[in-house]
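Engineer: Quick one: structure below, then a few questions.
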Amino acid sequence: MNELEFHPHADRRTGSHTMEYQHLGVVPVVSAQANSTPLGGCTLSDGVIRAMGDAARFHVDMEQLWQAAGSFLAEATGSEDACPVTGAAAGMAIAVAACVAGTDGLRVQRLPDPGDQPNEIVLQKGHSISYGGAPLAQMIALGGGRAVEVGAVNETPRSHVASAVTRRTAALVYVTSRTHAVHRKGVPLDELVAIGREHGVPVIVDAAGEGGLRRWVASGADLVIYSGPKMLGAPTSGFICGRGDLVAACRAQYSGIARPMKVGKENLLGLLQAVREYTAVPEEQRAAEQLERMTKLAARLDKIPGLSARTAQDDSGRTIYRVLLTVDPAAAGRSAATLAEEMRAGIPSIYLRDFKLHLGQLEVDPRALSPDGEESVVRRLEELLLDHGGAPTGMEDAR
């Protein structure tokens, strides 16, 4: 098979990306599970790539660039200031460090030893997630904090959070993700913000994969953390935005624990261009285009034996539309879990969203999926399942 046929993002002129992966012995991937750090984040637009290339050709005063980028991101999010970082996990460590050490140079350089500073970080047990295997509590510890989990995974009364706030509390943490964090019967963000205000304790929000760049700052959170690749289409990067004094404290950590977490000029200009492109498209337009695209794909996949396909909105209510695949084990000759393994085993390795395996379901997420990637998904599913009856679904089905 020609590498240009199976790699959805190869350069059509040279195939250089695929060839480089092959030279390294690395199998190309089609990500139908969204922009995922283990799968290389996101693919970049031509505009983002150009911005990174331009940055690579010149020297710059990085202090000035960080400040200017912070002002740009603050305007985009409606916050007082912003601090670029290498990603959401780094953002959590830096945000905690800012709440523990502030801008005091000696305290900054002593971290992760907090000394006599308040360093307890209160979070609901259902929000104690991991960043690709690295526990959130570990990121808190990197910033000099100590995670204090309250409640149970499936229920956290407001009184438990309020009672956990003491003179040793440095911040409250809230994770927005409905895929990774448990929100059922938990304390909603508005109530957490109220608790923080009552006790004079800042609230840190991990909004890594969220769109709506102004929503979380407007919620009253003091610091909000975003990932660059997850929703924005940026290279490996992220940023913290929010209250001016706390963002200044985040920036102060560049001389401490954040030294290995700073964004270089190339990724930083790529991030800014990605934000420009993301905010240029109205959310309603993006959702409508996504729904139309997934509706056409669902119609094709629904004709494959053993599969029932329909469009489904993100369970959290976000305007993200996917194809929901329900696998009939008898008709398909395998379970949803086995089908997911077989999709990953080929070339290219195709990753479907598998958070609903316990229901016998898989999902196709469009956010990281190119048109060529869609064809790879359809082709592989046909190859695996047509032995159990039915006929191939041609391109005409998508028209």
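Each residue, glycine too, has its Cβ placed from N, Cα and C.
In this structure the noted substitutions are not present, so the sites keep their original residues.
Checked Swiss-Prot, it gives:
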- Thr179, Arg318, Arg322, Arg353, Arg367: phosphate binding site (BINDING)
- Lys230 to Ala: 20-fold decrease in specific activity (MUTAGEN)
- Lys262 to Ala: Loss of activity (MUTAGEN)
- Lys265 to Ala: Loss of activity (MUTAGEN)
- Lys303 to Ala: No change in activity (MUTAGEN)
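What's the neighbourhood like for these features in this structure?
Structural biologist: The number of other Cβ atoms within 10 Å of the Cβ belonging to Arg318 (phosphate binding site), over all protein chains shown, comes to 17.
Its Cβ taken as reference, Lys230 (mutagenesis position) is surrounded by 25 other Cβ atoms within 10 Å in the chains shown. Secondary structure at Lys230 (mutagenesis position), taken from DSSP and collapsed to helix, strand or coil, is helix.
Secondary structure at Lys262 (mutagenesis position), as computed by DSSP, is coil. Non-local contacts of Lys262 (mutagenesis position) by the CB criterion (under 8 A, 6+ apart in sequence, same chain) comprise Met62, Trp66, Pro84, Val85, Thr86, Tyr254.
In sequence order, Ala55, Ala56, Val60, Met62, Leu65 are the residues near Lys265 (mutagenesis position), counting only same-chain partners six or more apart with C-beta under 8 A.
Every protein chain shown contributes to the tally, and the Cβ of Lys303 (mutagenesis position) ends up with 16 other Cβ atoms within 10 Å.
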Engineer: How long is the line from the C-alpha of Arg367 (phosphate binding site) to the C-alpha of Lys230 (mutagenesis position), rounded to the nearest angstrom?
Structural biologist: 9
Engineer: When the number of other CB atoms within 10 A of each residue's CB is tallied over all shown chains, which of the binding-site residues Arg322, Arg353, Arg367 has the maximum?
Structural biologist: Arg322
Engineer: Between Thr179 (phosphate binding site) and Lys230 (mutagenesis position), what C-alpha distance do you get in Å?
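Structural biologist: Cα-Cα distance, Thr179 (phosphate binding site) to Lys230 (mutagenesis position): 13 Å.
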Engineer: If you count Cβ atoms within 10 Å of the Cβ of Thr179 (phosphate binding site), leaving out that atom itself, what do you get?
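Structural biologist: The answer is 12.
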Engineer: Grab the phosphate binding residues from the record (Thr179, Arg318, Arg322, Arg353, Arg367) and give me their largest CA-CA distance in Å.
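Structural biologist: Between the outermost Cα atoms of Thr179, Arg318, Arg322, Arg353, Arg367, the distance is 16 Å.
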Engineer: Hey, for the phosphate site built from Thr179, Arg318, Arg322, Arg353, Arg367, who else sits with CB inside 8 A of the CB center?
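Structural biologist: Other same-chain residues near the phosphate site: Gln33, Ala34, Asp314, Ile320, Glu363, Asp365.
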